[in-house]
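**Student:** Can you keep this structure in mind? I'll have questions shortly.
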Amino acid sequence: MTITVGDAVSETELENKSQNVVLSPKASASSDISTDVDKDTSSSWDDKSLLPTGEYIVDRNKPQTYLNSDDIEKVTESDIFPQKRLFSFLHSKKIPEVPQTDDERKIYPLFHTNIISNMFFWWVLPILRVGYKRTIQPNDLFKMDPRMSIETLYDDFEKNMIYYFEKTRKKYRKRHPEATEEEVMENAKLPKHTVLRALLFTFKKQYFMSIVFAILANCTSGFNPMITKRLIEFVEEKAIFHSMHVNKGIGYAIGACLMMFVNGLTFNHFFHTSQLTGVQAKSILTKAAMKKMFNASNYARHCFPNGKVTSFVTTDLARIEFALSFQPFLAGFPAILAICIVLLIVNLGPIALVGIGIFFGGFFISLFAFKLILGFRIAANIFTDARVTMMREVLNNIKMIKYYTWEDAYEKNIQDIRTKEISKVRKMQLSRNFLIAMAMSLPSIASLVTFLAMYKVNKGGRQPGNIFASLSLFQVLSLQMFFLPIAIGTGIDMIIGLGRLQSLLEAPEDDPNQMIEMKPSPGFDPKLALKMTHCSFEWEDYELNDAIEEAKGEAKDEGKKNKKKRKDTWGKPSASTNKAKRLDNMLKDRDGPEDLEKTSFRGFKDLNFDIKKGEFIMITGPIGTGKSSLLNAMAGSMRKTDGKVEVNGDLLMCGYPWIQNASVRDNIIFGSPFNKEKYDEVVRVCSLKADLDILPAGDMTEIGERGITLSGGQKARINLARSVYKKKDIYLFDDVLSAVDSRVGKHIMDECLTGMLANKTRILATHQLSLIERASRVIVLGTDGQVDIGTVDELKARNQTLINLLQFSSQNSEKEDEEQEAVVAGELGQLKYESEVKELTELKKKATEMSQTANSGKIVADGHTSSKEERAVNSISLKIYREYIKAAVGKWGFIALPLYAILVVGTTFCSLFSSVWLSYWTENKFKNRPPSFYMGLYSFFVFAAFIFMNGQFTILCAMGIMASKWLNLRAVKRILHTPMSYIDTTPLGRILNRFTKDTDSLDNELTESLRLMTSQFANIVGVCVMCIVYLPWFAIAIPFLLVIFVLIADHYQSSGREIKRLEAVQRSFVYNNLNEVLGGMDTIKAYRSQERFLAKSDFLINKMNEAGYLVVVLQRWVGIFLDMVAIAFALIITLLCVTRAFPISAASVGVLLTYVLQLPGLLNTILRAMTQTENDMNSAERLVTYATELPLEASYRKPEMTPPESWPSMGEIIFENVDFAYRPGLPIVLKNLNLNIKSGEKIGICGRTGAGKSTIMSALYRLNELTAGKILIDNVDISQLGLFDLRRKLAIIPQDPVLFRGTIRKNLDPFNERTDDELWDALVRGGAIAKDDLPEVKLQKPDENGTHGKMHKFHLDQAVEEEGSNFSLGERQLLALTRALVRQSKILILDEATSSVDYETDGKIQTRIVEEFGDCTILCIAHRLKTIVNYDRILVLEKGEVAEFDTPWTLFSQEDSIFRSMCSRSGIVENDFENRS
């Protein structure tokens, strides 16, 4: 947390700044207090650029101000392919050039073109021409208009949300005049649907125009049947009076076509404005979610873990975008309904009310169905969130899952969640499909009932004009009823999604007042940097807060019920009352005495100390005593319950290393201006020069997501360099030395902490007590919650905790080492500094030579690690459709597909022929048949169409759900078994996108698109066949109209498809950035870089919207031009009818016109469905790729090569001529490695950074396969075994222990293979629980509300937060040791496993390892050499080769050995060796 507390910022200014808050009652603490001249300036802009015209957006949108060159390249470049299209011969062969700069690009023309061009969207033609010749590039698109940029849109939305917040608070103050401001902020909750109202106000003009267009489109479609009636009556009269002039009929024909044209124009503009609103709303809410997470409190982040936020942005916002495009239809629905009712009554008389009654009956049935759909959607969302959260956790920790062979366990967990999710989705889809089938069949059923009633009332009154005009009106209502369920269904999704998002936006935030209160008081001693006076701090009790919120909810619900049932419950305690009593007891217990050693660390009480400017303070203590918490308390990140903290100067906390997916340089300067001299000095003092030299592109090498190309020590030093590069007054360092070896640690201490930062106030939490003498004073934290501060000598005299810790440290050796260095320095005389630099340079050169192969093996030659986002080009391959169909039908394909085709044909035939049969009935075609014959068959065709339609939708739904389920699960299975090299080089956001947005598309959108496409295609074919049957000459026009249709569709798809894919790629960048920001939230807030990352997000969202806006416009362009084709089609038909070119009856004309005048809608619908299907098939394509084509590791199980259960019984490991590379084609990392490790031997592995230490572990676990040679364990070649059989026999304690959200029990034994007694025993043996305390711990139970606050920290049922955030790093390492004990393996690998624990705990762990794994083979990679000096043998690696391999004493005895030199630098002397033989 970075804060600045000084006189330069007045309290008034701070309060004014805190007003600039979005979507929350509270301000962001981390960005309010600042006077630092070296602040993050990469997203800054001058006040003079804040013009009301929006021109400042252009300046803010310059990528070079806050994006590195790699970021710009990623979002502005993609591969170029020439297009080969059907009509390429009509265009010139010249390939258009790609604009290279923004100046060469045209601004989005929507507000900069004439009315005619806007009316027909002609301004999009340049993009279509380019897209027809080659693949569209990001720079081909129109650049963002400031009025449509996310910055402008979000500013408007923010103002509306603040207005609603203030309005809500004002109401609360009026109801509770005694309430304090803090109570108002906490309790004034927004009304439901506030976010929706804010969005509607943001887009009020735009959305109002959409509603106007929707009403106009509905009105024109409602009046068109009246022209149809006139046309039929004209044909009827013309058949009787042959001499009638045809001009009147031609006028009717042209009038009908003009009405169709107006309808198509308004319909397309309605969709354009509403879809545009959907795209913009999604962008706004994406930014709102990210900005909220920057301000969210710890409890809010507990309630909304990263996986849940990701689910909001990827899934819910996509549904909201889709829903907003249909909602204006609801506003236009009453108008068309009124028009149709009036015209039906005019045509048919009061009898029309019968059919209208059927419509209203169906509407009320649909309300019940909507309630069911709502319930299924809410239930499905719960499982979707759980699945996405688990997938995110799995992907973040996939290496750990591979180490522990937990792939099957997590695959099963995900499969179980997915099965439950699919169950709800299936029920929702079936309910929705029944509703759609009913809505589409309702007009036919209503017309059937109406005509039957009309016949009974008036047996002879069947005029063709009235009948078919009414049928057209019913068909218009059919179209409306088709869209109504979609509008309401998507509206339900939108309301649910916005409700979930509103709960996030209302979540509690960091208290900004805590930062303001840290300003020094008047009279503050200027010599002090920090002072604490009677301060108490505590971490939030998440479980208690959850219980309180639950009780509030129950009380609120019960209060509503009691209003209705007050008499029945009078005098009886309610459930909420009991809950409140239990909560009171919890709060009392919580404040009672407790043994901090046995429970979770909660906080500090009554802290009193001060720190002077320039002091170097060390904080130490046993693990779990709150060292990191004390730093957070100083930084203002921990909740203060009492006292006063005063900070005088800029303060920066350097916490757990977070590495951004960017170059090394960008990670170090982190948004500050680049100063080469300062940068080089920072790199030197942080001991990074040698590491940068070995990287292919030096400090411009892309590190890769999650720092995949770096060791733990390198990540720690880059994290340190980032903080040092910032110019601050007070530095808080959280164990920055734990991940580096003693030599590097000493260099950092000398050159950085006590060198470059010598004049700064430095506070270091550490276990490295060998350097404690360098501290001005030391703060020792005790297991009883006490804090003791003093000089080292003072504390040695009185503090038993420090005395115990020092007994395990190498302090005395360090003194000897310093004495030796003093002698050397004296001999060197005047060469002091120059000689040290030269020596360091030589050491770094050696390190460069030794580690070049190792590290370069992880990086491709140009310095990039992340693979480029895959973007398909041209049409979807048939293979994808084949794989999708295979997943959909399984073994029933020979039945399901033919049956579906039969049902589609049957539905179309019955639907169309019911109208034909109505014409037969109207003209009494079969003279000798009774009316019951016509009525019976008409009824049959109507109800058969309904039954066939239901069957068709049900089968398609079943197939779509099955395909989505199995493709997702197969992709999950494959990603769990893909090599680490793929995971390391693929951004997490991209992978997660496959299991969020792509999966959601298959669950909810693809089936709908396929249904639309198949049904509308069948309808169009049916209408064309009908026209040819009645008007044979029309067959001549069909090829010409087909060519025009294909011409338009081909031009559209050439660009529309590519721009949609481009939008998907740009969307992935937005999601990648969001995931990265969520993962590095603490670091970003500490460096006050929120604005920079929000600016980067704005840039990426704008790039996404440049494509997204065009996707919308292209759909409308093609819609209008297809309308023209359909109008030409209709004009030919109507002219053939009115001119009597063929002798057809008026009733037959009525049938033709009823369907021909629907053609514009049918053509638009099918093209939209085809396009949407192809877009959704892109999601299927990506999932199919993951499900079938991801690279796989070697066989997970080999039944024919399963070793005996007792293998390995000895633990002997032999490396024979082993060569190892991280990926095929990359340099060899381990070279010709030959080792023979005997059964039960304890091998210590050491070497400089990049020497290949951790690579041995990768080779043993076969994370990648050997390039040459073999590894034998108990004479079994491990390459012949299945990975499951190999890895489950190995145990590892990694450097970065991982905990999964859940309980300790699930983290130790996710398969439930062990008994509780075995797990308790492992916790005791691992040192997590004292043996004497075990009986008491076993008896502990959660309290009445299910909270675990009073239980032992390592109780099996103790809750584990996401990424184990409620456990310290040392505690997580104890649990990693316990995991290894649970596995009961014969071979144990320690990868710098005790780097983050104090020396006492380190000693205890080493002792337990010796005791518990005494008969096991141990390979220990360590930078604390003292932990391995008494191992059986030491392996020293250099350049991936064996440099030395012998007993520790033998190597130490050799004056020129590498091991001897390393021991000397670590202060290890002869007395440290127990075995000197």
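Cβ coordinates are placed from backbone N, Cα and C, and glycine is handled just like the others.
Those substitutions? Not in this structure, it's all original residues.
In Swiss-Prot, the entry for mutagenesis D71 to A states: Causes the protein to be retained in the endoplasmic reticulum (ER) and degraded via ER-associated degradation. The structure shown retains the original residue. One entry in Swiss-Prot concerns the mutagenesis experiment E73 to A. Its note says: Causes the protein to be retained in the endoplasmic reticulum (ER) and degraded via ER-associated degradation. Feature annotation from Swiss-Prot assigns ATP 1 binding site to G621, P622, I623, G624, T625, G626, K627, S628. Swiss-Prot lists 897-1175 with the feature domain 'ABC transmembrane type-1 2', giving sequence analysis as the kind of evidence. Here Swiss-Prot flags 1213-1464 as domain 'ABC transporter 2', drawing on sequence analysis. Residues annotated as ATP 2 binding site in Swiss-Prot: G1247, R1248, T1249, G1250, A1251, G1252, K1253, S1254. According to Swiss-Prot, the mutagenesis experiment E1392 to Q carries this note: Abolishes ATPase activity. H1423 to R appears in Swiss-Prot as a published mutagenesis result, with the remark: Abolishes ATPase activity.
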**Student:** Taking DSSP three-state, what's K1253 (ATP 2 binding site) in: helix, strand or coil?
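**Tutor:** For K1253 (ATP 2 binding site) - judged by DSSP and reduced to three states - the answer is helix.
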**Student:** Measure the Cβ-based neighbour count of S628 (ATP 1 binding site), defined as the other Cβ atoms within 10 Å of its Cβ.
**Tutor:** 22
**Student:** Return only the integer: C-alpha distance in Å from G1247 (ATP 2 binding site) to G621 (ATP 1 binding site).
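**Tutor:** The Cα atom of G1247 (ATP 2 binding site) is 29 Å away from the Cα atom of G621 (ATP 1 binding site).
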**Student:** On the three-state reduction of DSSP, what should I expect for G1247 (ATP 2 binding site)?
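**Tutor:** The three-state answer is coil.
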**Student:** Could you check which of the recorded positions (P622, T625, G626, S628, E1392) sits closest to S1254 (ATP 2 binding site), going Cα to Cα?
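**Tutor:** Comparing Cα positions, the closest of these recorded positions turns out to be E1392.
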**Student:** Could you check what DSSP calls S628 (ATP 1 binding site) once collapsed to helix, strand or coil?
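**Tutor:** SS state of S628 (ATP 1 binding site) = helix.
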**Student:** Looking only at T625, S1254, the binding-site residues on record, which one has the least crowded Cβ, with the fewest other Cβ atoms within 10 Å?
**Tutor:** S1254
**Student:** Output the one of P622, G626, G1247 that, of all these binding-site residues, has the highest number of other Cβ atoms within 10 Å of its Cβ.
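**Tutor:** Result for the most crowded candidate: G1247.
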**Student:** For the domain 'ABC transporter 2' (1213-1464), would you mind checking the mean pLDDT of the predicted model?
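**Tutor:** Overall, the domain 'ABC transporter 2' (1213-1464) comes to a mean pLDDT of 84.
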**Student:** If we check Cα distances from T625 (ATP 1 binding site), which of the recorded positions R1248, A1251, G1252, K1253, E1392 wins as closest?
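**Tutor:** If we rank R1248, A1251, G1252, K1253, E1392 by Cα distance to T625 (ATP 1 binding site), first place goes to E1392.
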**Student:** Can you see whether DSSP assigns G621 (ATP 1 binding site) to helix, strand or coil?
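**Tutor:** It is coil.
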**Student:** Does DSSP give E1392 (mutagenesis position) helix, strand or coil?
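**Tutor:** SS state of E1392 (mutagenesis position) = coil.
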**Student:** Who sits close to K1253 (ATP 2 binding site): which same-chain residues at least 6 apart have their Cβ under 8 Å from its Cβ?
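**Tutor:** Long-range Cβ contacts: I1245, C1246, G1247, I1421, L1437.
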**Student:** Out of G624, G1252, which has the highest number of nearby Cβ atoms, where nearby means within 10 Å of its Cβ, if these are the binding-site residues?
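**Tutor:** Per the Cβ count, the most surrounded site is G1252.
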**Student:** Sort the recorded positions R1248, A1251, G1252, E1392 by C-alpha distance from S628 (ATP 1 binding site) and give me just the closest.
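**Tutor:** In terms of Cα distance, S628 (ATP 1 binding site) lies closest to E1392.
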**Student:** What is the number of other Cβ atoms found within 10 Å of the Cβ of K627 (ATP 1 binding site)?
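**Tutor:** There are 27 such Cβ atoms around K627 (ATP 1 binding site).
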**Student:** Round to a whole number and give the Cα-to-Cα distance in Å for the pair I623 (ATP 1 binding site) and R1248 (ATP 2 binding site).
**Tutor:** 28
